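Going by Swiss-Prot, these are the annotated features:
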type    : residues                : note
BINDING : 32-40, 228-234, 259-262 : GTP binding site
DOMAIN  : 22-315                  : domain 'Dynamin-type G'
DOMAIN  : 663-754                 : domain 'GED'
MUTAGEN : Lys38 to Ala            : Defective in GTP hydrolysis. Tubulates spherical liposomes. Impairs mitochondrial division. Decreases the BCL2L1-mediated induction of synapse number and size of synaptic vesicle clusters
MUTAGEN : Ser71 to Ala            : No effect on mitotic phosphorylation
MUTAGEN : Ser139 to Ala           : No effect on mitotic phosphorylation
MUTAGEN : Ser149 to Ala           : No effect on mitotic phosphorylation
MUTAGEN : Asp231 to Asn           : Defective in GTP-binding
MUTAGEN : Ser635 to Ala           : Abolishes mitotic phosphorylation. Reduced mitotic mitochondrial fragmentation
Amino acid sequence: MEALIPVINKLQDVFNTVGADIIQLPQIVVVGTQSSGKSSVLESLVGRDLLPRGTGVVTRRPLILQLVHVSPEDKRKTTGEENDPATWKNSRHLSKGVEAEEWGKFLHTKNKLYTDFDEIRQEIENETERISGNNKGVSPEPIHLKVFSPNVVNLTLVDLPGMTKVPVGDQPKDIELQIRELILRFISNPNSIILAVTAANTDMATSEALKISREVDPDGRRTLAVITKLDLMDAGTDAMDVLMGRVIPVKLGIIGVVNRSQLDINNKKSVTDSIRDEYAFLQKKYPSLANRNGTKYLARTLNRLLMHHIRDCLPELKTRINVLAAQYQSLLNSYGEPVDDKSATLLQLITKFATEYCNTIEGTAKYIETSELCGGARICYIFHETFGRTLESVDPLGGLNTIDILTAIRNATGPRPALFVPEVSFELLVKRQIKRLEEPSLRCVELVHEEMQRIIQHCSNYSTQELLRFPKLHDAIVEVVTCLLRKRLPVTNEMVHNLVAIELAYINTKHPDFADACGLMNNNIEEQRRNRLARELPSAVSRDKSSKVPSALAPASQEPSPAASAEADGKLIQDNRRETKNVASAGGGIGDGGRIGDGGQEPTTGNWRGMLKTSKAEELLAEEKSKPIPIMPASPQKGHAVNLLDVPVPVARKLSAREQRDCEVIERLIKSYFLIVRKNIQDSVPKAVMHFLVNHVKDTLQSELVGQLYKSSLLDDLLTESEDMAQRRKEAADMLKALQGASQIIAEIRETHLW
């Protein structure tokens, strides 16, 4: 085992550097029948006489032997308080006051130390008899023993009671089954190597050790066969076929050893002398196999198996070291080198921050957020999604009802009854609706301002980690950018307010889109009027026989012919146009845009005035369709005295045809013009925000930072590192160096040959 000691020591340094758990080497579990030489094999591997020996049943309790490597300078370094079995199993605490090079300690004796291995052997016998009795009884309760030595590796060996068939002494009748279950409990651990011990003077085909090993390890990946007592075979026979695997092949190999006899033990023959005599015996009896058998070769084979296990763990350890090295290298880079030229460093950091801030807005930053929108992408989302959807959700006629429209029309006419809808009422109502676009526009400015504030934090956290070295510089940069954004906010709000005020200042009824909408609306209303007259005029005329109907409208039958309806429509329209022309020439109507010229041409804009004049027949039809709504009474009710100081009480009455049509016209005009203004606002507000806020900050950010921070009087204060920065830089450099050394150690272990 000595060959593994330097490897394990190197790995220990690696684990201490990386902070990983120590590789747990496999347990070596020895199984076999009674008196097959199991304990002798373990003693030869450890190199110490510490196990009870004798004839018959000697090992009657499992012995878990933990070998703990200690360097000579670590002896008597600490004191361990290890009373809990779980804690004791994983503990590597030493004890002070030990003068010997090697010592042992039992779990059941707590902190008592044993420097004489004869005392250890005697304590094992005493503890066995205390639990199992002194008459061949067997107990599954293990004995825990730790041996501390500079000549061992951190390894666990398990010595189990030998398999038996017939109970003796105090053994129960099912002793065979109990021992079998005990053995299976230990060898079922996948992280164990099974030493299947078989005596050479028995037939290997009847080996109970190999049989039970194959139950848990059918592929033979962790089973090593050991043939003991080669010197006790019958005269004229040898174990050549068995050792060469011709009888029963074993994947990991079959190794023969020669144990000390009871006479040798009684004569105090040392393990070293026994190994020397064993080598001489093998050279004499098995010269061709001498170099592949014996206790030394068994130890080398176990070393090889343990090294394979270690190497299987190295790739994961190597990956962890590489990841940590990359992290510490990045951390060291973020700490930067000590500042020599403060002026150049300050200018470099300011320039880098300004560049990263602008790049984040443009979408070309080095560190791009993947979990959410940020920077310019979020500003775009605010413009075209948040702001756009908010404007589209504003109802053009929201907050308006028929009473509001009629009241506005009446208030605009003053004391005189109006022949046409005054343009003042349209402007009053449409301005009221346009004013509702100002609040979402200002909210758009606020959202963009908040996002530009968030970009500051984004650049500080991801893009310019060097600023973390200088907390005062970081705070100063944040303050300058925040002040710049704060100064631009009222300017941008004022511009957005002006955009809405511009729309309110002049209602352009000659806007091309508005003129097209009015023309299309006139055609639709005119067509609806003709269709309604042609469909319902005959029934209306028959119910009013006392009134005088123009001869052109008198029906020839209950359902007039299409020609008669068309003729009646034509005359009504001509009458309306004549009346409209006469009134227009007298100066009535809404503005100059609706005036018909001397040549009798139709107006291009404001043509909707003509539809406000209706014929008597159409009023007769419309009165039947109008619905009652609460409206201020024009005259007092009969039977009630009138007091002009009383508040008028709304009563329900039907809208006249003209009132109904006036409301419909105003609503359509408001909606048409509101959509035009909303389109303008939706286009102009983002442009104003970009010009007065976003682009202005981008263009002036670096000059603002340089002007306020790049001053000789501020250099020392701004570039003062945090108190622990130098210490953290040193720790990161030391850790990086240690990780590089650990990586080199792993490379050396991969190239280590133990045989």
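Just so you know, glycine gets a Cβ as well, placed from its N, Cα and C.
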Most crowded position, judged by CB atoms within 10 A, among Asp231, Asp234 as recorded positions: Asp231
Candidates Lys38, Ser71, Ser139, Ser149 (mutagenesis positions) with Cα within 10 Å of Thr228 (GTP binding site): Lys38
Of Ser71, Ser149, Thr228 (the recorded positions), the residue whose Cβ has the fewest other Cβ atoms within 10 Å: Ser71
Helix, strand and coil residues within the domain 'GED' (663-754) as assigned by DSSP: 80 helix, 0 strand, 12 coil
Arithmetic mean of per-residue pLDDT over the domain 'Dynamin-type G' (22-315): 81
Cα-nearest neighbour of Ser35 (GTP binding site) within the listed mutagenesis positions, Ser71, Ser139, Ser149, Asp231: Asp231
Euclidean distance between Cα atoms of Lys38 (mutagenesis position) and Asp234 (GTP binding site), Å: 21
Chain-internal residues near Ser139 (mutagenesis position), provided their CB is under 8 angstroms and they sit 6+ positions away: Arg60, Arg61, Thr128, Ile131, Ser132
Number of Cβ atoms other than its own within 10 Å, given for Ser35 (GTP binding site): 17
From mutagenesis positions Ser71, Ser149, Asp231, the one whose Cα lies nearest Gly32 (GTP binding site): Asp231
Cβ-Cβ neighbours of Ser261 (GTP binding site) (radius 10 Å): 15
Helix, strand or coil at Asp231 (mutagenesis position) [DSSP, three-state]: helix
Neighbourhood of Lys38 (mutagenesis position), C-beta criterion under 8 angstroms, separation at least six: Val30, Val31, Gly32, Thr59, Asp159, Leu160, Gly162, Leu195, Val197
Assigned element (helix, strand, coil) containing Ser261 (GTP binding site), judged by DSSP: coil
Cβ neighbours of Gly32 (GTP binding site) where a neighbour is any other Cβ within 10 Å: 26
Cα proximity to Ser261 (GTP binding site), best match among mutagenesis positions Ser71, Ser149, Asp231: Asp231
